[in-house]
Amino acid sequence: MALVSRRSTRSESTSITKEEHTGEGSLTKLFFRWLVTLEGDQDINDGKGYISLPNVSNYIFFLGGRFRTVKGAKPLWLGVLLAIVCPMVLFSIFEAHKLWHTQNGYKVLVIFFYYFWVITLASFIRTATSDPGVLPRNIHLSQLRNNYQIPQEYYNLITLPTHSSISKDITIKYCPSCRIWRPPRSSHCSTCNVCVMVHDHHCIWVNNCIGKRNYRFFLIFLLGAILSSVILLTNCAIHIARESGGPRDCPVAILLLCYAGLTLWYPAILFTYHIFMAGNQQTTREFLKGIGSKKNPVFHRVVKEENIYNKGSFLKNMGHLMLEPRGPSFVSARKPHEAGDWRFMDLSPAHSFEKIQKI
């Protein structure tokens, strides 16, 4: 009798779920889930990726998977967004009109400011909300022993053959969290809870990883921020110099001048560092591993080493970075997937060999 009652309860709950998905309430629910997807739905085995990806990652999706961010992290990216938008608003209200109607042809500087500002904002959004190169989960599943024990050989590094005996060895490693053999230069991000191709670092300012598919947008964002600050500084300096009443009559110009001068340096230092790294085909993780330090690599003495990925010249390396295809999105948030797709399944955590031995 208990078994029959359980079956009837399950059938009733299933029918209720089907009714919910076919009623008017389901349309509202689906709309809000499309608008903001905070948690994945365990009851839905198929559908778009943005519905299932939150089950196996720390991502939050917006507008049907078109934008993403990481939950649980400090919202520093909101401060960066305000730092981009607020100067443009103040410049548009108090400065643009006066510079536009001068006799000496300062319209070009106004146009340049808005042009580089748009590039800065667009590249920031692209860097912060796009797929950095997330690798699919549960591709290389081993036959787990008792108590979900991973075989010991899965904790070994595999060295790949290279065409050069001078450069360092290329190794691949098994990720017990994502359960895949990671490709070279890939790494697991504990903040996002995903493995990322050509993982450079997790940037707290954009709340996203910087990897193969968004590194170029990150560089464009830094360059756009630098040029926008320089042009804003120039425009405000011209306004102050041309003001007949002195600096007291243009307080907003002085405010923007100080702001542009202060916000120029950090992006400039960061951009210089990453240009050197990209020009040598080296990631931040590889650089930190080479110097054996976890400190801020921007202020560390540069140590140039042999690199199998180096194309031989700065221009070739930069061209390879900026012009090569970004590669496919292996775990697309907008494409549908079928029921039983293991890439979107949150499997029981496997224990390490060492942990089992202690037990």
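Every residue, even glycine, has its Cβ placed from backbone N, Cα and C.
For Lys173 (mutagenesis position), the count of additional Cβ atoms within 10 Å of its Cβ stands at 16 [all protein chains shown]. Swiss-Prot documents Lys173 to Glu as a published mutagenesis change and attaches the note In ERF2-1; loss of function.
According to DSSP, the secondary structure content of the domain 'DHHC' (173-223) in residues is 9 helix, 16 strand, 26 coil. As annotated by Swiss-Prot, domain 'DHHC' applies to 173-223.
Mutagenesis annotation in Swiss-Prot: Arg182 to Gln, described as In ERF2-7; loss of function; the structure shown retains the original residue. Around Arg182 (mutagenesis position), the same-chain residues six or more apart in sequence whose CB sits under 8 Å from its CB are Leu135, Ile172, Lys173, Tyr174, Cys175, His188, Cys195, listed in sequence order.
In sequence order, Cys195, Val196, His199, His202, Cys209 are the residues near Cys189 (mutagenesis position), counting only same-chain partners six or more apart with C-beta under 8 A. Quoted from Swiss-Prot, the note on the mutagenesis of Cys189 to Ser is: Abolishes palmitoyltransferase activity and interaction with SHR5.
In Swiss-Prot, a published mutagenesis experiment is listed as Asp200 to Ala, annotated Loss of function. Of all Cβ atoms in the protein chains displayed, 25 besides its own lie within 10 Å of the Cβ of Asp200 (mutagenesis position).
Non-local contacts of His201 (mutagenesis position) by the CB criterion (under 8 A, 6+ apart in sequence, same chain) comprise Cys209, Ile210, Thr283, Thr284, Arg285. For the mutagenesis result His201 to Ala, the note given in Swiss-Prot is Abolishes palmitoyltransferase activity.
Long-range C-beta contacts of Cys203 (mutagenesis position), restricted to its own chain and to partners at least six residues apart, with a cutoff below 8 Å, comprise Thr127, Cys209, Ile210, Phe218. Under its mutagenesis annotations, Swiss-Prot gives Cys203 to Ser the following note: Abolishes palmitoyltransferase activity.
The active site, S-palmitoyl cysteine intermediate annotation in Swiss-Prot covers Cys203, and the record cites similarity to another entry as its basis.
The local packing around Phe218 (mutagenesis position), expressed as other Cβ atoms within 10 Å of its Cβ over all shown chains, amounts to 27. Swiss-Prot lists Phe218 to Ser among its mutagenesis entries, and the accompanying note reads: In ERF2-2; loss of function.
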